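Student: First the structure, which I've put down as structure tokens, then a few questions once you've had a look.
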Amino acid sequence: MATFVELSTKAKMPIVGLGTWKSPLGKVKEAVKVAIDAGYRHIDCAYVYQNEHEVGEAIQEKIQEKAVKREDLFIVSKLWPTFFERPLVRKAFEKTLKDLKLSYLDVYLIHWPQGFKSGDDLFPKDDKGNAIGGKATFLDAWEAMEELVDEGLVKALGVSNFSHFQIEKLLNKPGLKYKPVTNQVECHPYLTQEKLIQYCHSKGITVTAYSPLGSPDRPWAKPEDPSLLEDPKIKEIAAKHKKTAAQVLIRFHIQRNVIVIPKSVTPARIVENIQVFDFKLSDEEMATILSFNRNWRACNVLQSSHLEDYPFNAEY
């Protein structure tokens, strides 16, 4: 049922996955179980979401029920930027692996390129509320992550929220052992990322779209922010296909060969979000949706925009 995108490692990454950012404890376990039953095989996780232990319980239960085998699942997690120092990479990774109750990850990503001050505080800020940078860079972290691949603990590495300049920096790193297989970025019709997708694809790097529905439940949403799910043109296209706005927004990525990870903890929506393989948007509809771009970001983490590796000062 699920279709895949082939990575540069020849591994197959399911093109639709379940996002777990902002999925609350007490709900995320059930969400993952519902997703696996609905045919999802790709689950997107992260250390900073602080819910990996519940995701892990759900995966374990489904494996024990023989509903799915580990090798059929594609599990992604991310290294948070307070852990860029080599020994800390290992520590953070081991906690993720233990919480997820797995013996390996399919892909391990660098969550953001800008390093934060090391320590227990995941969001180290100064008295003005600005993020405090760290000494280690994403290049330091990458070397430690490559060791995890050598040890069979991770199948492949990737990045998230990287601009093409940062990917370039990584690809040009002397002694680079493993290239990133994906760049996970915010992407939806108001932020179509055409140049970045073109660049990544030209380098053999897939793109994974987070917040494909425009992250309507983000805690910092303002009433005047645009709403994709309520966009009349999206709703019009959806009605034509007898689909929902969310299904159109997800299908839009699939047709660009972009992996997409909608988040939901509502069982009916989790099921709905993967029922996207039985219709096709026309070239005209795709062009219309692409024309909505306004470079609007739901997630711009402005409190770290002064740091050297902040990604969004670049055009793409």
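Quick reminder: no glycine exception, Cβ is built from N, Cα and C everywhere.
None of the listed substitutions appears in this model.
Residues or ranges marked as NADP(+) binding site in Swiss-Prot: 20-22, Asp44, 160-161, Gln184, 210-217, 261-273. The active site, proton donor annotation in Swiss-Prot covers Tyr49, and the record cites experimental evidence as its basis. The substrate binding site annotation in Swiss-Prot covers His111 and rests on experimental evidence. For Lys125 to Leu, Swiss-Prot lists a mutagenesis experiment annotated as follows: Increased affinity and reduced catalytic activity towards all-trans-retinaldehyde. Among the mutagenesis results in Swiss-Prot, Cys299 to Ser has the note: Decreased affinity and reduced catalytic activity towards 4-hydroxynonenal. The residue drawn here is the original one. Val301 to Leu appears in Swiss-Prot as a mutagenesis experiment; the accompanying note says: Reduced catalytic activity towards all-trans-retinaldehyde.
Are these features on the surface or tucked inside, and what are their neighbours?
Tutor: Classification of Ser160 (NADP(+) binding site) by DSSP places it within a strand.
In the shown protein chains, 23 other C-beta atoms lie within 10 A of the C-beta of Tyr49 (active site, proton donor).
Sequence-distant neighbours of His111 (substrate binding site): residues of the same chain at least 6 apart with a C-beta under 8 Å from its C-beta are Ala46, Tyr47, Val48, Lys78, Leu79, Trp80, Pro81, Ser160, Asn161. His111 (substrate binding site) falls within neither a helix nor a strand when secondary structure is assigned with DSSP, and so counts as coil.
In the three-state DSSP reading, Lys125 (mutagenesis position) counts as strand.
Sequence-distant contacts of Cys299 (mutagenesis position), defined as residues of its own chain at least six apart whose C-beta falls under 8 angstroms from its C-beta, comprise Glu186, Tyr210, Ser211, Ser215, Arg218.
Classification of Val301 (mutagenesis position) by DSSP places it in coil, neither helical nor stranded.
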Student: By the DSSP assignment reduced to helix, strand and coil, which category contains Ser211 (NADP(+) binding site)?
Tutor: coil
Student: Does Pro262 (NADP(+) binding site) have same-chain partners at least 6 apart in sequence with Cβ under 8 Å from its own Cβ, and which are they?
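Tutor: Counting only residues 6 or more apart in sequence, the Cβ neighbours of Pro262 (NADP(+) binding site) under 8 Å are Val16, Leu18, Gly19, Pro212, Leu213, Ala246, Ile250, Asn273.
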